[in-house]
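In what follows, a single structure is set out as structure tokens and then discussed.
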Amino acid sequence: MVVSLSFPEADPALSSPGAQQLHQDEAQVVVELTANDKPSLSWECPQGPGCGLQNTGNSCYLNAALQCLTHTPPLADYMLSQEYSQTCCSPEGCKMCAMEAHVTQSLLHSHSGDVMKPSQILTSAFHKHQQEDAHEFLMFTLETMHESCLQVHRQSEPTSEDSSPIHDIFGGLWRSQIKCLHCQGTSDTYDRFLDVPLDISSAQSVNQALWDTEKSEELRGENAYYCGRCRQKMPASKTLHIHSAPKVLLLVLKRFSAFMGNKLDRKVSYPEFLDLKPYLSQPTGGPLPYALYAVLVHEGATCHSGHYFSYVKARHGAWYKMDDTKVTSCDVTSVLNENAYVLFYVQQTDLKQVSIDMPEGRVHEVLDPEYQLKKSRRKKHKKKSPCTEDAGEPCKNREKRATKETSLGEGKVLQEKNHKKAGQKHENTKLVPQEQNHQKLGQKHRINEILPQEQNHQKAGQSLRNTEGELDLPADAIVIHLLRSTENWGRDAPDKENQPWHNADRLLTSQDPVNTGQLCRQEGRRRSKKGKNKNKQGQRLLLVC
């Protein structure tokens with residue numbers, strides 16, 4: 001059974017004439033109902049940016065945050081699947097249903113250049129027609145969406161864990177480790193997070209700020225750690241690492257003070273591609289690459305004044321500046337030169353299947369520090385190739401020219417000529433299949449016992465190196481030995497260590513009793529009432545803010 005979904009058009013009265021050239025194709029959404037009545041998504045991905053958003057009065061902060069969420073690839077995929085609204089029991093006033101409608105209308109009807117008005121369900125509980133902190137609104141929205149998902153899960157499965165699509169996309173785990181400096185005993189505590197706050201007071205780059213987050217902190221004097229093994233307060237060290245990496249990484253540059261709201265307006269560089277592996281508590285396997293897809297920017301002196309806007313990366317790879325109703329194209333250089341407030345990165349574990357592709361050839365070049373070190377050493381000890389001293393043309397061009405000038409027919413004639421000179425005759429007697437294949441390739445067989453390695457080389461046709469001296473080749477011919485295609489290498493056993501969509505509960509099964517914290521904002525007042533925490537066996541509840 002195939003059901004086509006259609007959605008109402010955006011308000012034409014809010015159309016932006018100048019934005020119509022930025023949008024082209026309207027996506028087509030088709031939900032296929034499987035045998036067990038679970039919808040599987042099959043849709044043509046929207047390529048352009050979403051609609052502009054109307055400023056209803058000091059609402060630029062929420063417009064900028066909503067644009068970043070709308071262009072979050074995993075979240076957009078989930079919203080466009082309409083999976084949540086099909087199971088929601090109370091869609092009226094539901095934040096998840098409201099976000100689903102917002103993302104769907106913005107992305108599926110962006111071809112006409114319409115300007116949307118954000119839903120009051122998303123804004124009314126927070127927006128009071130005055131400037132607010134965009135990061136605070138962002139975390140408030142994610143929290144309320146998470147709570148909406150939990151209500152649906154608890155109604156259908158009362159014993160279900162406190163997980164949701166919001167946790168699956170944005171959620172990660174901190175590991176806080178305290179080590180007693182006397183007995184060397186350690187105590188680990190794990191806390192959930194939706195964003196990573198970075199202290200930029202002394203950092204020149206995001207990478208440096210991430211390293212500063214993991215610096216060891218000494219606990220002495222009044223802050224000494226009570227060691228269960230020593231049975232008294234002892235000096236200790238405390239370190240904080242990311243234990244479980246999220247699918248979408250939100251890096252919040254702490255530009256505003258907690259009390260006065262004054263802004264730290266300094267330049268902090270950030271990369272287009274980020275490797276999170278060095279900052280993990282257990283950095284195993286290959287690189288863990290992330291790609292930048294959105295940047296939230298603030299212009300002004302305090303968080304309660306000035307102006308907010310954002311940059312987003314569309315599915316086809318182009319960048320756009322989303323400034324309320326204005327949607328303008330830009331380049332990545334402009335994006336990387338901004339004084340960013342919140343950075344949005346999406347995990348790129350599977351480079352060929354993600355929404356925003358990172359160039360495969362640049363993975364090691366951009367992300368792996370060890371590769372950079374080896375590369376610099378090779379440059380120092382690399383000898384000058386005699387091929388480059390040829391006054392004719394570079395060796396790569398000569399190889400291409402030689403390859404192009406030798407056709408398949410000429411190669412067959414040359415092969416037959418070489419066979420005759422080598423004195424090889426084809427017999428009509430019954431041959432072993434392996435010998436038939438070897439003769440077709442023009443290879444000689446040794447009568448004595450052949451090693452397994454040599455058998456493999458002959459099967460691959462690599463014994464040509466032994467017959468180069470017998471071939472009658474032109475004087476200017478170049479023999480190129482090509483390996484078999486490596487296109488399918490690694491497909492049978494892909495890297496499973498850096499898979500996205502980490503399950504926090506699965507990571508904690510082999511650990512000691514764990515402290516799970518509530519979802520909190522970096523700073524600012526709480527706008528919503530959290531559900532009652534269940535004191536599960538072996539856990540103590542910890543409020544992490």
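Each Cβ is built from the backbone N, Cα and C atoms, and glycine gets one as well.
Those substitutions? Not in this structure, it's all original residues.
Per Swiss-Prot, the features are as follows:
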{"type": "DOMAIN", "residues": "51-348", "note": "domain 'USP'"}
{"type": "MUTAGEN", "residues": "Cys60 to Ser", "note": "Abolishes deubiquitinating activity"}
{"type": "ACT_SITE", "residues": "Cys60", "note": "active site, nucleophile"}
{"type": "MUTAGEN", "residues": "Asp133 to Asn", "note": "Abolishes deubiquitinating activity"}
{"type": "MUTAGEN", "residues": "His298 to Gln", "note": "Abolishes deubiquitinating activity"}
{"type": "ACT_SITE", "residues": "His307", "note": "active site, proton acceptor"}
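Distribution of Swiss-Prot features across the structure.
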residue : record                       : Cβ within 10 Å
Cys60   : mutagenesis position         : 22
Asp133  : mutagenesis position         : 23
His298  : mutagenesis position         : 28
His307  : active site, proton acceptor : 16
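Cys60 (mutagenesis position) falls within a helical segment according to DSSP. Taking the Cα atom of each, His307 (active site, proton acceptor) and His298 (mutagenesis position) are about 6 angstrom apart.
Here the Cα atom of His298 (mutagenesis position) is found 10 Å from that of Asp133 (mutagenesis position). Across the domain 'USP' (51-348), the prediction's mean pLDDT works out to 90. In the three-state DSSP classification, His307 (active site, proton acceptor) falls within a strand. Taking only the Cα positions, the spacing between Cys60 (mutagenesis position) and Asp133 (mutagenesis position) is 10 angstrom. Taken residue by residue with DSSP, Asp133 (mutagenesis position) is part of neither helix nor strand, so it is coil.
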